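This report concerns only the one structure given below.
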Amino acid sequence: MSTLGRSKTPSRDEPKKPGVFEKLSGTLSRKKKAPEDEHGNQGGAHHATDEDEVLELELEGREALDQSLVPVLARNIWLEEGEIRRYLTKETARDQKLAQVVDLLIYWLNEELADQRIVVRHLQEDLFDGQIIQKLLEKLEQIRIEVPEVSQSEEGQRQKLQIVVQTANRILGQPREQEKWSADLIHQKDFTAIIQLLVLLALHYRAPVRFPDNVVANVVVAQKEHGQVKTHRITEQITTVQTELAPKGTRDAFDTLFDYGPDKLAHVKTSLLAFCNKHLNKINLEVSDLDNQFQDGVFLVLLVGLLEGYFVPLYHFNLQVQSHEEKVKNVQFAFKLMEDTGLEKPRSRVQDIANGDVKSTLRLLHLLFTKYKHI
């Protein structure tokens, strides 16, 4: 665990969209294949064994994710008799979407635990003993997890971790013993087990991050039997389609509209679109997509100013947004302007708007509509 500076919000790879400035102004390298011998065999007299493959996967896979996962540890490479270990395939270790998931999880953990001076740098190295997971659950659930005093013995660590994992499973509504992220796997620093548990926790607590959709991890499972390493491959689902970011709470009209009223929802969107354009047209701007055009905060800042009867100077916010951080700053500025008008605190969160959560965006616009619909 490190106590260095906090991580910045990770940015997502997004296609560059045209800004509104013009309108406002005036209108890992792969190894070479071994040569074949005269019998068609590669690499000399012996074929690569399963154990060689496991060793190579451990070295190359971890190297590919070395910005957020621990360096290779010699004790993880060599299997004891009967031992089972899981390794990411080289292709999975180089998957940019998986790297995004790791970065987003680290960002979320550091944001949540900043007040406890905890900074996560490597998911496996920092979380395998369960202490950080315990701190996270205690904060978010406002509970105290009764665990034995800190033990230096491996068995003591496992017992403590077992209690923490069982608590997480109870909160998530999972079986008491969930084999996908068992205490044994997490204590082994199994990447897939740790990340699957963290993703479910992030979704359960509506973390203000949006994961890439449908990320999978291809995993090699290695087991040593009678002195020989046998392997097989499995695929583990890391993320699916993330439908909502907003925190859990009392259901409102928008929850009902999204669940049961697609026709009425379309009508509400049409009304909000007309409301926004009625005011944005005053400065030759127009919105066509409520779902996406407010997430960078530009239209939101300008709209709040127009509703209050003033034009927000362009140097007060980022007009041509280049990064996720600039989106967040713009939306934060818009929230500050709304607060200054005496508007009630929005249920939507800044990060939810910047991440493009549709329900949160519509809730916020409806809040403005309710106050300013007669202007």
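Cβ atoms are placed via backbone N, Cα and C, with glycine included.
Feature list (source: Swiss-Prot):
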- 99-206: domain 'Calponin-homology (CH) 1' (DOMAIN)
- 266-373: domain 'Calponin-homology (CH) 2' (DOMAIN)
- PHE275 to Ala: No effect (MUTAGEN)
(request) Output, ordered by sequence, the same-chain residues six or more apart from PHE275 (mutagenesis position) with a CB under 8 Å from its CB, or 'none'. (result) LEU365, LEU368, PHE369, TYR372, LYS373
(request) Determine how many residues of the domain 'Calponin-homology (CH) 2' (266-373) DSSP places in helix, in strand and in coil. (result) 68 helix, 0 strand, 40 coil
(request) Please list, for the domain 'Calponin-homology (CH) 1' (99-206), how many residues fall into helix, strand and coil according to DSSP. (result) 75 helix, 1 strand, 32 coil
